[in-house]
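Novice: From Swiss-Prot, for reference:
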type: ACT_SITE; residues: S453; note: active site
type: ACT_SITE; residues: D575; note: active site
type: ACT_SITE; residues: H578; note: active site
type: MUTAGEN; residues: D457 to N; note: 285% increased relative esterase activity using 4-methylumbelliferyl acetate (4MU-Ac) as substrate and 562% increased relative transferase activity with pentaacetyl-chitopentaose as substrate; when associated with 1-M--K-444
type: MUTAGEN; residues: D457 to A; note: 292% increased relative esterase activity using 4-methylumbelliferyl acetate (4MU-Ac) as substrate and 766% increased relative transferase activity with pentaacetyl-chitopentaose as substrate; when associated with 1-M--K-444
type: MUTAGEN; residues: V475 to G; note: Loss of esterase activity using 4-methylumbelliferyl acetate (4MU-Ac) as substrate; when associated with 1-M--K-444
type: MUTAGEN; residues: D575 to A; note: 1.02% residual relative esterase activity using 4-methylumbelliferyl acetate (4MU-Ac) as substrate; when associated with 1-M--K-444
type: MUTAGEN; residues: H578 to A; note: 2.08% residual relative esterase activity using 4-methylumbelliferyl acetate (4MU-Ac) as substrate; when associated with 1-M--K-444
Amino acid sequence: MDTKDFKRLEKMYSPRYLPGLDGLRAFAVIGIIIYHLNAQWLSGGFLGVDTFFVISGYLITSLLISEYYRTQKIDLLEFWKRRLKRLIPAVLFLICVVLTFTLIFKPELIIQMKRDAIAAIFYVSNWWYISQNVDYFNQFAIEPLKHLWSLAIEEQFYLLFPLVITFLLHRFKPRNIIQTLFIVSLISLGLMIVIHFITGDNSRVYFGTDTRLQTLLLGCILAFIWPPFALKKDISKKIVVSLDIIGISGFAVLMTLFFIVGDQDQWIYNGGFYIISFATLFIIAIAVHPSSLFAKFLSMKPLLIIGKRSYSLYLWHYPIIVFVNSYYVQGQIPVYVYIIEILLTALMAEISYRFIETPIRKKGFKAFAFLPKKKGQFARTVLVILLLVPSIVVLSGQFDALGKQHEAEKKEKKTEFKTTKKKVVKKDKQEDKQTANSKEDIKKSSPLLIGDSVMVDIGNVFTKKIPNAQIDGKVGRQLVDATPIVKSQYKDYAKKGQKVVVELGTNGAFTKDQLNELLDSFGKADIYLVSIRVPRDYEGRINKLIYEAAEKRSNVHLVDWYKASAGHPEYFAYDGIHLEYAGSKALTDLIVKTMETHATNKK
């Protein structure tokens, strides 16, 4: 490329502020926050992360090629310095607060937090969670730094991509660069599909830099095709209308997906993320156009305020939600708690944005110089020191012993429970005799209980009630996994008079056909089907299928755990799914009572 070309391009690629992108960021971060507050409210809110990825790829590439066309080079050190000032101080502030809070209020989590924090500091959280087999979509574990996986991917991208794009710009034409980036994006897509097919692990492909690169690269490609700083403002009204129709349509599709997509939908791991990200390109393209009315909509002041703070809001919302929710049972959290979480998120995000991020962005690390005469700067420095000291001590491992001690104490408390005396109700003698016989029959029976981790929870309690019961519970089991096991191992139970308890659906949705196939595999056996209580978006759909099966099939009897457990937070562990001893006892009693009632009615 000769000097004349560079001079022409220099005028075209002068950077300018793109408010439409901040407006789009606002919608993305709101979606993410709502999803983490309660996935049942916005099941596809997690797609906001993909929106961030596409925006990042687009904006960073636009800035890099703008610099290259204006100066005929890219100052990599200056680029990395800007990224460092923009991203790292806020993350370090967050980590210090989280570690200090953990030390004071959640000492049993010290060791886990130390490891997660180290991974976050070095921006390898995503690979750390993959190595630890962490499930991203398990929102019930107390992992307040888990959301930093996406920042790890972005930072890895910021570190390596400028090197790649500099090399490509020096040696190839834009058309060839676009082709190269497109091919690599397809390779990333292929890796996601293949790895997901082989492992069946949603979180591996969700966390992986290799499998998520596709989304970032689509944004990079758009930067070459639709450079924001080269777009003309003076265009015909027809073109403006066409642009707005495209932008509004794409935005409507994305918002619809936020509501209808679920994190257990398998299609999103088999090309869905790529398609959704591709559709997002059209929204971005119109959002950055200087003549678009849609861009003006995204540039409204409330959206800009949220968008400019989207990074801070993303950082703070998750640990606040996780820590506050840890004092409540998931799925039974009062509305006022959600309001408190939103207010705390806004407060901490504003503190981070105003007193940490903005000063460093303007003054660099001089903003933390120890100047007692400047009250604001002095207070900021003292706060950082107060948070930094305990954080460094935690990271050094000095409190590991304390963490182990509290962890052991908490495990012991899990076995504690309260019992209450029930009022005795007098019954007819004949009824008492039938009930007694039924109870004795049930106690001597040998039912099969098949289920997931909830079945594991009740196993020991249930066998004390019915010693001959066969318990087959497995952590993470889904209904579709149980059907082949039943057909191969439990054929003897597919006979009239046999008793089977089925407790499945906690770990993911299933279809009517899949449920029918499982029930059919038990033949004419008496099946006791347990409804589920799980604070996820599929809870209602699954229970509807369970209720319908119990109503339509004469040999299927409903064990309505969903109804019986309502208003009993003491039954559940923090996640609102797994059971404390009181819950295990209550579910066991409910199953046994249902079996006894059915046995009595038969007589």
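Cβ coordinates come from backbone N, Cα and C, glycine included.
At each noted site, the model still has the original residue.
Situate these features within the shown structure.
Specialist: The Cβ neighbour count for S453 (active site), using a 10 Å radius and every protein chain shown, is 17.
Its Cβ placed at the centre, D575 (mutagenesis position) has 18 other Cβ atoms within 10 Å.
H578 (mutagenesis position) carries neither a helix nor a strand DSSP state and counts as coil.
Taking all protein chains in view, 23 other C-beta atoms sit within 10 angstroms of the C-beta of D457 (mutagenesis position).
The number of other CB atoms found within 10 A of the CB of V475 (mutagenesis position), across every protein chain shown, is 11.
Residues near H578 (mutagenesis position) in space but far in sequence (CB under 8 A, at least 6 apart, same chain), listed by position: S453, V454, D457, F572.
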Novice: Tell me whether V475 (mutagenesis position) sits in a helix, a strand or coil according to DSSP.
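Specialist: Note: V475 (mutagenesis position) is coil by DSSP, not helix or strand.
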Novice: Rounded to a whole angstrom, what is the C-alpha distance between V475 (mutagenesis position) and D575 (mutagenesis position)?
Specialist: 14
